[in-house]
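According to Swiss-Prot, the active site, proton acceptor annotation covers D187. Here Swiss-Prot flags I76, G77, S78, G79, A80, G81, G82, T83, V84, K99 as ATP binding site. According to Swiss-Prot, the domain 'Protein kinase' annotation covers 70-325, on the basis of sequence analysis. Where Swiss-Prot documents K99 to M as a mutagenesis experiment, the accompanying text is: Loss of kinase activity. As a published mutagenesis entry, K99 to R appears in Swiss-Prot alongside the note: Loss of kinase activity. Phosphorylated by MAPKKK5 and MAPKKK20. T215 to D appears in Swiss-Prot as a mutagenesis experiment; the accompanying note says: Constitutively active; when associated with D-221. Quoted from Swiss-Prot, the note attached to the mutagenesis of T215 to E states: Constitutively active; when associated with E-221. One entry in Swiss-Prot concerns the mutagenesis experiment T215 to A. Its note says: Impaired phosphorylation by MAPKKK5; when associated with A-221. Looking at Swiss-Prot, the entry for mutagenesis of S221 to A says: Impaired phosphorylation by MAPKKK5; when associated with A-215. In Swiss-Prot, the entry for mutagenesis S221 to E states: Constitutively active; when associated with E-215. The structure shown retains the original residue. Experimental mutagenesis is annotated in Swiss-Prot for S221 to D, with the remark: Constitutively active; when associated with D-215. Among the mutagenesis entries in Swiss-Prot is R313 to A or K, noted as: Loss of ADP-ribosylation.
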Amino acid sequence: MKPIQSPSGVASPMKNRLRKRPDLSLPLPHRDVALAVPLPLPPPSSSSSAPASSSAISTNISAAKSLSELERVNRIGSGAGGTVYKVIHTPTSRPFALKVIYGNHEDTVRRQICREIEILRSVDHPNVVKCHDMFDHNGEIQVLLEFMDQGSLEGAHIWQEQELADLSRQILSGLAYLHRRHIVHRDIKPSNLLINSAKNVKIADFGVSRILAQTMDPCNSSVGTIAYMSPERINTDLNHGRYDGYAGDVWSLGVSILEFYLGRFPFAVSRQGDWASLMCAICMSQPPEAPATASQEFRHFVSCCLQSDPPKRWSAQQLLQHPFILKATGGPNLRQMLPPPRPLPSAS
């Protein structure tokens, strides 16, 4: 920590004070030079008239949008960490979503976000919301995202299995793509699954939101997010302290899909209940199951997602080949791919 210096022209009352013990001095704290890394600056703007308080963090200048060219239309979502606005890029009249993340973040967090944003900009999949750009404006981090005109799937009730299978296929396609790129979402839930008027479903809120969540007090985290966490993520003792983020994403997907089918949170407690009730329900009870009225394929699909033992869960890529998913495309002899039913007890 640097000592506080008096402003120029103002005499310090301590300046001419005589030292009673000149042979004594306070030890200076050790400073690790490896930590003295300056915050990376954005690339210089091609126009000298650009405002200094707003800059785009981007290496692809042709894809960058100036923040001054974005006109806010209305607020489309908000939470503890920030607000999402629908904006229009005035030169092209193209709509985008602008996520404004509040808070003064430490330099280390900003450096990490700068590195992560380049990864997010390279993500290109029809079932993943595209990250176009990022701005640092007056201390606020603002992320320019693809606009999904129908919003999130939170509160959706999708009881028709054909429609639910197609929706699941799209989510799994995006999730398998992220996993192949070694990206773990860590927050799959209905509010992070967006849909547009063309019925395209896309995964949102990964990457930067994950980094920021790591810097926040866990006591300030959303209970709704806890509701979709896997048991071993909440209680690390369940899997000997090992956490597989890919398997955790699959669990969260399974809870979300079952919630769509039932039209309610699938556990015996409220999704917005207290932490203790949620954690007991998730970690100590049996995983929820699809009702007996559902098809055999769907019941098995949910079971493959919601295995208590993480290694027994199917991967996103494997689930894409599950009979419930293939049924949406009309694949033949799908029941032959399911395990045989349990034998009935003998009458003797």
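Note: Cβ is positioned from N, Cα and C throughout, glycine not excepted.
Keep in mind the model shows the original residues, not the substituted ones.
Rounded to a whole number, the C-alpha distance linking the residue listed as 'active site, proton acceptor' with G82 (ATP binding site) is 16 angstrom. Geometry remark: R313 (mutagenesis position) versus G82 (ATP binding site), CA distance 34 Å. Reported as a whole number, the C-alpha separation between S78 (ATP binding site) and K99 (mutagenesis position) equals 9 Å. Listed in sequence order, the residues of the same chain lying 6 or more apart from G82 (ATP binding site) and placing their CB within less than 8 Å of its CB are K99, V100, I101, Y102. Candidate mutagenesis positions: K99, R313. Fewest other C-beta atoms within 10 angstroms, K99.
All protein chains considered, the CB of I76 (ATP binding site) has 18 other CB atoms within 10 Å.
DSSP assigns the residue listed as 'active site, proton acceptor' to coil, not to a helix or a strand. Mean per-residue pLDDT, taken over the domain 'Protein kinase' (70-325), amounts to 88. Annotation for V84 (ATP binding site): spatial neighbours R75, I76, G77, S78, A97, L98, K99, V100, criterion Cβ-Cβ under 8 Å with sequence separation of six or more.
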